[in-house]
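The next block holds one structure in the form of structure tokens; read it before the comments.
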Amino acid sequence: MAAAAAVEAAAPMGALWGLVHDFVVGQQEGPADQVAADVKSGNYTVLQVVEALGSSLENPEPRTRARAIQLLSQVLLHCHTLLLEKEVVHLILFYENRLKDHHLVIPSVLQGLKALSLCVALPPGLAVSVLKAIFQEVHVQSLPQVDRHTVYNIITNFMRTREEELKSLGADFTFGFIQVMDGEKDPRNLLVAFRIVHDLISRDYSLGPFVEELFEVTSCYFPIDFTPPPNDPHGIQREDLILSLRAVLASTPRFAEFLLPLLIEKVDSEVLSAKLDSLQTLNACCAVYGQKELKDFLPSLWASIRREVFQTASERVEAEGLAALHSLTACLSRSVLRADAEDLLDSFLSNILQDCRHHLCEPDMKLVWPSAKLLQAAAGASARACDSVTSNVLPLLLEQFHKHSQSSQRRTILEMLLGFLKLQQKWSYEDKDQRPLNGFKDQLCSLVFMALTDPSTQLQLVGIRTLTVLGAQPDLLSYEDLELAVGHLYRLSFLKEDSQSCRVAALEASGTLAALYPVAFSSHLVPKLAEELRVGESNLTNGDEPTQCSRHLCCLQALSAVSTHPSIVKETLPLLLQHLWQVNRGNMVAQSSDVIAVCQSLRQMAEKCQQDPESCWYFHQTAIPCLLALAVQASMPEKEPSVLRKVLLEDEVLAAMVSVIGTATTHLSPELAAQSVTHIVPLFLDGNVSFLPENSFPSRFQPFQDGSSGQRRLIALLMAFVCSLPRNVEIPQLNQLMRELLELSCCHSCPFSSTAAAKCFAGLLNKHPAGQQLDEFLQLAVDKVEAGLGSGPCRSQAFTLLLWVTKALVLRYHPLSSCLTARLMGLLSDPELGPAAADGFSLLMSDCTDVLTRAGHAEVRIMFRQRFFTDNVPALVQGFHAAPQDVKPNYLKGLSHVLNRLPKPVLLPELPTLLSLLLEALSCPDCVVQLSTLSCLQPLLLEAPQVMSLHVDTLVTKFLNLSSSPSMAVRIAALQCMHALTRLPTPVLLPYKPQVIRALAKPLDDKKRLVRKEAVSARGEWFLLGSPGS
């Protein structure tokens, strides 16, 4: 029995010896993994592996010893978690001893120590022992890169798990690491080494007397000068090294006396990258430095920064210089001073003011902006700095404004003033009387009002911005100042067309200031606008002149712009709605553009109300019933219908009202939306008009039952409301509503109504939760579509219903969407519906504005376009190849629409297979196909030049042909593509250069300015092709 057991035990050991022999002597690599796997599975122990290695570990031949230790180390790397404490002790002693061995053995020894540094069972004291042995026995920088990396890994492992033990070494550990790192050149190792240095400092290891040595061993790499080789497999970028080294240099104030002179030297050098790196590093240092570290270097730092901002041609250097100055000032501002200490901030700011003040007064104003930027960078660092600089600079700038008479000079000075005023907004003052602006308020207001009355538009624009900033200062402006300001803004809001930018700025400023000073604007602006509106109504009655018409439009825009406070909305909204009623009641010459302008103002007001729940609900419950009442009244049959009533039912006007209702509904809370829906749905289904103002109508409102097209057209307003509701709002009588919508969607007598019904049905389908009721609605829709698509007068309406239902399901990833898309694809071959089906793919891929929007709470999956592309483009391509010649353009059009709206990163990998079809689409006579395809190709020329250059001959020919297209939009797009072609590799393009330059001479004489502009741009790029520096 004993003999049998011995044989069984000997058999596996024999296998182990065989594997060891194959690795050590046979130089095979595979056995190491096998041995490690056997140890992990429990077939062998580490001790048995050591015994099997036996004499190989003591072999007089270094290479044999190295192979034996390599095998043991590889086993330990895989199995270090299995080791017991006593095994770790013996292995550590063995490996430490082998550090004295032949240099060929050292790499394998280090691998073993790396494995042991990961052991949880490592007894206390051994980490210190290992590192001492490495520091003493190994000349690390003579090792290959991979072995140096192993040493850094050993140190990192011990720092992570044995921090207190290593700290017991005191400064000896720091000195040992300095020796290890000294002379390191490989970027892979430097990243690890910099991280170790950072940890030494941030985790409070003792640096002892070696602070300067540690600084020297890291700062010698500053600034980083490293360019990664092409196709670098390690992926290390120069920026990685820069940031890692910067983290070290800026990690401790103890480096300051060595680092600051170095930074000053590099800022003053001629190397742009060194300047940038130094200024960014200085910026980082200021976060940890105090006055003590900066004190002796402040004059030199200021001189260097000043010189760079004054003299540099690089915007990046200027920006970094200003950022560094800001950080320096912030650092000096936050330092706590002793009572007897010098206030370095005060003296530093005095130097800045002394060097910059006189430039603000120079007649030629050459260094005005650099000086202002420096002063603003310092002033923006702290409240104390801001007060000091502002109180010194503002009197000077105010004086200069009055000294200079030219508008351009005054604009420059006012822009500088504006910069300093904006900085004041950063700081709050408990005692408003201490605010430095108080003493200059009257002068500032006077200066701003002068700017607002200046003939120069540019000066007026700066004046408006300055007024807005002054107004944002709490309790600065008096009531009289505000009254004057409102008067100026009123005047500027009615400027002529050539001052459009000023008018827009004035409207924006009115909105900003009205939110802060609602009483002033209610008292002084709203009454004036109300009067202006009344005058506008009178002019409409008389048949107005164009100038009066434009004033009326300006008034409407001003009313919406100023509606930024709940109290003002309660005044301005009734004015606009009353205006609509007045137009309705009077004998005014109402045009659709007038009503659309009012609706646009209402929509803008609704957008502003979205920020405040109270205003949002007020607008909704006030404006929506009013608009619905006007529309319902307009839809009623009358013997002599008024002009307005006809206007209110026009497509464009209804679309404008849809926009108002949708905007006013999207931000309602579910509770308030639920209140509203109980009124509006019954209005359309049951004719319940009780909640409408002035609801005495001559007949019942029954849009679904009534035969009049006027009432049916108002389904668009129902759509705007119900399709903007939050998803969790329950819609009353939903089943009846969906059936009525479905029935109306296939009514051929009024395309506008049927389309609105189809969109409304689709919008509700998209939000409806999955379940039996949704399935029933879908089945009804499919049956209706199939019935309508047969022969008959409703084919077009059935197709529209199919399209919108498909879109609703595509957006939410509903399983039926693939069947409906396939049905749509089948219609591409239909003689009557084929072109419309092709355009339908544009609708499926586009964002809508009135229904199925994220803002309207529709269920829109993030990557629906990518999914649609993956699921359907192969079928489109296949269908194109199989289609008869007369149908192919429909497939090309559909494909072009899909690709044009696809995110380019998704399209690029598929480009080689699809490009031939896109090029064929350029030959399609349909302008829509051409434009869509050109829009798709232009970004691809910029992002995939290598693929596109394979087809350069075809591209040049087709783009040049299309540059003479009858369609202006196609001509412009073709010329933009010709411009983009110049991004392809120059050698590929040069043979075509003469031909292209000749061909592009023709569109230079195009009758349309925008075409000529693109032609000049494209031809200029082709002229430069191949020239030096291009």
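A Cβ is built for glycine as well, from the same backbone N, Cα and C atoms used for every other residue.
What you see is the original sequence, not a version with the noted changes.
Here the residue is the original one, but Swiss-Prot notes a mutagenesis experiment at this spot, K993 to R: Impairs MAGEF1-NSMCE1-mediated polyubiquitination when associated with R-1002, 1007-R-R-1008 and R-1013. In the structure as shown, the Cβ atom of K993 (mutagenesis position) sits within 10 Å of 15 other Cβ atoms.
Recorded in Swiss-Prot as a mutagenesis result, K1002 to R carries the remark: Impairs MAGEF1-NSMCE1-mediated polyubiquitination when associated with R-993, 1007-R-R-1008 and R-1013. Annotation note: K1002 (mutagenesis position) sits in a coil segment as assigned by DSSP. Sequence-distant contacts of K1002 (mutagenesis position), defined by Cβ-Cβ distance under 8 angstroms and a gap of at least six in the same chain, are S963, S964.
A mutagenesis experiment is reported in Swiss-Prot for this position, K1013 to R, and the note states: Impairs MAGEF1-NSMCE1-mediated polyubiquitination when associated with R-993, R-1002 and 1007-R-R-1008. Secondary structure at K1013 (mutagenesis position), as computed by DSSP, is helix. Over all protein chains present, the Cβ of K1013 (mutagenesis position) has 13 other Cβ atoms lying within 10 Å.
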How big is the gap, in Å, between the Cα of K993 (mutagenesis position) and that of K1013 (mutagenesis position), rounded to a whole number?
20
